[in-house]
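According to Swiss-Prot:
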{"type": "ACT_SITE", "residues": "Ser64", "note": "active site, acyl-ester intermediate"}
{"type": "MUTAGEN", "residues": "Lys67 to His", "note": "Almost no activity"}
{"type": "ACT_SITE", "residues": "Lys67", "note": "active site, proton acceptor"}
{"type": "MUTAGEN", "residues": "Ser125 to Ala", "note": "Almost no activity"}
{"type": "ACT_SITE", "residues": "Ser125", "note": "active site"}
{"type": "MUTAGEN", "residues": "Cys127 to Ala or Asn", "note": "10% of wild-type catalytic efficiency for aminolysis reaction, but increased catalytic efficiency for hydrolysis reaction"}
{"type": "BINDING", "residues": "Lys242", "note": "substrate binding site"}
Amino acid sequence: MRLRRAAATVITTGALLAAGTLGATPATAVTKPTIAAVGGYAMNNGTGTTLYTKAADTRRSTGSTTKIMTAKVVLAQSNLNLDAKVTIQKAYSDYVVANKPSQAHLIVGDKVTVRQLLYGLMLPSGCDAAYALADKYGSGSQAAARVKSFIGKMNTAATNLGLHNTHFDSFDGIGNGANYSTPRHLTKIASSAMKNSTFRTVVKTKAYTAKTVTKTGSIRTMDTWKNTNGLLSSYSGAIGVKTGSGPEAKYCLVFAATRGGKTVIGTVLASTSIPARESDATKIMNYGFAL
């Protein structure tokens with residue numbers, strides 16, 4: 001009798017093992033996160049596969065995430081010399097005084113390299129640096145014409161990427177009612193920009209101290225520019241890319257991180273605060289890496 005019971009136990013245990021049910025843990029489903037932002041999107045940067053969407057194709061104000069395209073246009077210039085010097089004009093200073101946006105605190109009369117301007121553009125989100133770059137790389141005899149030309153290049157770049165829901169009317173995100181994109185499109189702009197090694201280096205830098213040349217030829221050590229993207233410090237594997245904010249845009253963030261050879265890149269638009277946009281991005285990236 002005992003032998004029969006033992007045999008039955010062995011048979012039953014074997015059947016359970018074969019079926020994979022003994023001690024098995026049910027697979028945990030990955031739950032799509034809830035975010036505070038009005039719109040969001042993320043994709044696998046290597047494959048282009050969509051990982052997350054929330055109103056991903058709705059046009060919204062982009063704030064300073066616009067500067068991703070500003071940098072992309074500059075870096076696409078033929079025969080670009082990153083060490084070329086740009087003299088800071090009073091108009092750039094007057095612009096930030098009048099609009100009170102984020103700035104790199106560039107000094108009128110100083111000579112600043114294009115490379116330094118890119119750091120001033122992307123780390124502290126300097127609208128003065130954006131103006132200087134637009135003035136440098138636009139075409140025309142007057143600053144207004146050059147700026148208009150540069151914005152035209154930004155729109156041409158968007159068109160070339162097939163982004164029909166994106167339009168720029170400013171070089172820095174301080175729009176005049178026609179500066180918009182979508183979470184999906186901003187992600188694609190960032191993905192394209194990240195193909196450039198200089199761009200990648202700039203946007204993953206946490207802090208940068210520029211040494212500029214003054215009107216008298218002396219060297220000025222600027223106050224250190226700190227990256228406004230807090231994820232570079234708080235999220236393992238973060239590699240960029242750009243924050244944005246404004247009365248209409250609210251709180252925006254284009255983000256990217258690499259883990260285990262997989263890069264998740266995405267955007268949140270119109271979140272409720274700086275901590276909220278970083279939390280939104282963290283949730284989306286965790287979700288993207290778990291898929």
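Cβ from N, Cα, C; glycine included.
Those substitutions? Not in this structure, it's all original residues.
Projection of Swiss-Prot feature records onto the structure.
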residue	record	Cβ neighbours (10 Å)
Ser64	active site, acyl-ester intermediate	27
Lys67	mutagenesis position	29
Ser125	mutagenesis position	28
Cys127	mutagenesis position	26
Lys242	substrate binding site	33
Around Lys242 (substrate binding site), which of the listed recorded positions (Ser64, Lys67, Ser125, Cys127) come within 10 Å, judging by Cα atoms?
Ser64, Lys67, Ser125
Kindly assign Ser125 (mutagenesis position) to one of the three DSSP-derived states: helix, strand or coil.
coil
